[in-house]
Amino acid sequence: MENKSLESSQTDLKLVAHPRAKSKVWKYFGFDTNAEGCILQWKKIYCRICMAQIAYSGNTSNLSYHLEKNHPEEFCEFVKSNTEQMREAFATAFSKLKPESSQQPGQDALAVKAGHGYDSKKQQELTAAVLGLICEGLYPASIVDEPTFKVLLKTADPRYELPSRKYISTKAIPEKYGAVREVILKELAEATWCGISTDMWRSENQNRAYVTLAAHFLGLGAPNCLSMGSRCLKTFEVPEENTAETITRVLYEVFIEWGISAKVFGATTNYGKDIVKACSLLDVAVHMPCLGHTFNAGIQQAFQLPKLGALLSRCRKLVEYFQQSAVAMYMLYEKQKQQNVAHCMLVSNRVSWWGSTLAMLQRLKEQQFVIAGVLVEDSNNHHLMLEASEWATIEGLVELLQPFKQVAEMLSASRYPTISMVKPLLHMLLNTTLNIKETDSKELSMAKEVIAKELSKTYQETPEIDMFLNVATFLDPRYKRLPFLSAFERQQVENRVVEEAKGLLDKVKDGGYRPAEDKIFPVPEEPPVKKLMRTSTPPPASVINNMLAEIFCQTGGVEDQEEWHAQVVEELSNFKSQKVLGLNEDPLKWWSDRLALFPLLPKVLQKYWCVTATRVAPERLFGSAANVVSAKRNRLAPAHVDEQVFLYENARSGAEAEPEDQDEGEWGLDQEQVFSLGDGVSGGFFGIRDSSFL
């Protein structure tokens, strides 16, 4: 009797799919609801076929697994229904494949039976496409064992034989790694100077910490055309103990392996003590703090001020209430309709990133009156209402953080080296956004003071970094006037440029410096005046003339140094007299068009602009592409992290931007979701089980 009543209660369940479901697997599963249609429990799901209860944690991997193990017929139906969805996910991988010429049915069967024509060519093309998907999409090699992936390829071409995971891991990926490595070795051999950057990240799935090392250089991508190059060199695991020693050893080995020991001029890092110590031990001249990391450090310090911290905590509780209460969510929607406000949910934030906090505060400010209307009618939650002074502080924080968001967006959209923009941006922020006004509240004034102190301490109170950034800015024809410096400071910058140019000329003369690019914009081997004298004078006709020439035409004395100095000063003066370039114009194109006019200054430019402003590409640091990359890296097996991240990063160099996730980025600047449901194709189809890493 008890079993019958249980069965009867289960069959009486009113199941509904997830309200934001995307995967077609929800056809077979649902949540239990009450009489009003509200979901009773979000962490329990029922199978519509066998009424089994399944735990739900935010993704659909266990749902498809339940179908595969218990309901094979429905699983096949589910796989077939998703074929088109899978086709779209892999469209890029197959876009380069040429359509096979049409054949008669008899001829087709004969070709399959004989094994020619198709196997040799088409098999290679499809295997190359699969390898491209794995490498450029950061998929683990175990994807070739996924049933749905096999179904996709069989649907695309039933004759194709998919290689094994072992072949992909031990042969195909290493061969592609070797080919790409040879190309990058040639690029670095031709580079005059290079900067490095270190991206420290953690794989949450494996609880391992990694460092991805990249090299950056300013070279000649085409004849008479300067271009910025960025190449990933290595990804290595760092232990919890002896981190600095490990990083130092690996960096040294990488410098030797890639032949850049004498070319590394600067390093851009998050300014962690371990990486800074490693760079110091390796005598890296410039330690450049990551601009994005510095922004976050200063803003997070401001958020930790007692009153601001308490306010942000109240804001998070308010958002959490609306996200977790179906009644409150419904009332919010109704109030938005009544007040003719666009329907949108409140935004939660991640405590560690300021961009998501800004998104939360902006949405609260937009919905201020709607929220107040809901809470007035909810007597049990009046304590969540914010006071007028708190709303004023929220408005002030939004106004304070908005320029930082605009700076982040500008850096992300920039197609040029960003190191020359650091000083102008800092000057703008320190003298406008962070300038304390009389109308500012005490909390807002303290926040501005804390952020300004962090920016100044990091960039302006270190003389070497300050001078480096000033020179990098001066060499940008958009900012060369340096209006934020005094006349004395500008003269110091110009003197540094002259010293750098003369130093490069001295290396040329000593034979210790001969970059490959000299064939494009050559540095003269001697002062122009003496070269003219030598070429215009006929060769000596006697031994006496040779002796006289040795006495009166010898080079390398004080006279030469003066002529070198005069040439550099003249070139610098010519550069200063050129028209200032527009802010939206390309500084690299400006220099490329004038390589013949300026034979020396581009050499200094290559040395200073190879150092980057951020430790990773700005569009990844500030944008939502960060989530895509992080999620993909997390699923890689430890043994393949180095090769696959290497191939992924170098495949994307100069390619289109990483497609953005729907969730917030590393900085939360693009966050529009209420919370991540993990309910998509990536969760249902490509959720890699733990056994995939074995």
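Quick reminder: no glycine exception, Cβ is built from N, Cα and C everywhere.
Feature list (source: Swiss-Prot):
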type: MUTAGEN; residues: C47 to A; note: Abolishes autosumoylation
type: BINDING; residues: C47, C50, H66, H71; note: Zn(2+) binding site
type: MUTAGEN; residues: C50 to A; note: Abolishes autosumoylation
type: MUTAGEN; residues: H71 to A; note: Abolishes autosumoylation
type: MUTAGEN; residues: R534 to A; note: Abolishes nuclear localization, however has no effect on homodimerization; when associated with A-530-A-A-531
type: MUTAGEN; residues: P599 to A; note: No effect on homodimerization or nuclear localization
type: MUTAGEN; residues: F622 to A; note: No effect on homodimerization or nuclear localization
type: MUTAGEN; residues: R633 to A; note: No effect on homodimerization or nuclear localization
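A gap of 27 Å separates the Cα atoms of H66 (Zn(2+) binding site) and R633 (mutagenesis position). Neighbours of the Zn(2+) site: apart from C47, C50, H66, H71, residues of the same chain with C-beta atoms within 8 angstroms of the site's C-beta centroid are Y28, R48, I49, A52, I54, L67, N70, E74. In terms of local Cβ density within 10 Å, C47 ranks first among the mutagenesis positions C47, C50. Distance noted between the C-alpha atoms of C50 (mutagenesis position) and H71 (mutagenesis position) is 9 Å. In the three-state DSSP assignment, the secondary structure recorded for C47 (mutagenesis position) is strand. One residue stands out among the recorded positions H66, H71 for having the most other Cβ atoms within 10 Å of its Cβ: H66. Of all the mutagenesis positions given, namely P599, R633, the one with the smallest number of surrounding CB atoms inside 10 A is P599.
Recorded residues R633 (mutagenesis position) and C47 (mutagenesis position) have their alpha carbons 32 Å apart, per Cα-Cα distance.
In this structure the alpha carbons, written CA, of H71 (mutagenesis position) and C47 (mutagenesis position) are 10 Å apart. Cα separation, C47 (mutagenesis position) to P599 (mutagenesis position), rounded: 73 Å.
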